[in-house]
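Student: Take a look at this one; I'll ask things after.
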Amino acid sequence: MIQQEEIRKLEEEKKQLEGEIIDFYKMKAASEALQTQLSTDTKKDKHPDPYEFLLLRKIKHPGFNEELSPC
């Protein structure tokens, strides 16, 4: 009887720990996805096109007579 009770407690503890492991991996995956997204956004902003704002506002490039066209 005592041995069966100990086995039952250990099985419950095992289930709880397995659930915590699953939750940990879910949080880890979400964190990695967010980190990847932020890293990608940072790389895009690292070397922005200096004339992109001109395209967005339809402003002519100084020194040129025509509007800039998207590359």
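Glycine is treated like the rest: Cβ placed from N, Cα and C.
Don't look for the substitutions in this one, it keeps the originals.
Okay, so Swiss-Prot annotates it like this:
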- G19 to A: Abolishes binding to IGF2BP1 and does not increase binding of IGF2BP1 to m6A-containing RNAs or to RNA stabilizers ELAVL1/HUR, MATR3 or PABPC1 (MUTAGEN)
- G63 to A: No effect on binding to IGF2BP1 (MUTAGEN)
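Tell me what's around each of these sites.
Tutor: In three-state terms derived from DSSP, G19 (mutagenesis position) belongs to a helical segment. G19 (mutagenesis position) has a Cβ environment of 10 other Cβ atoms inside 10 Å.
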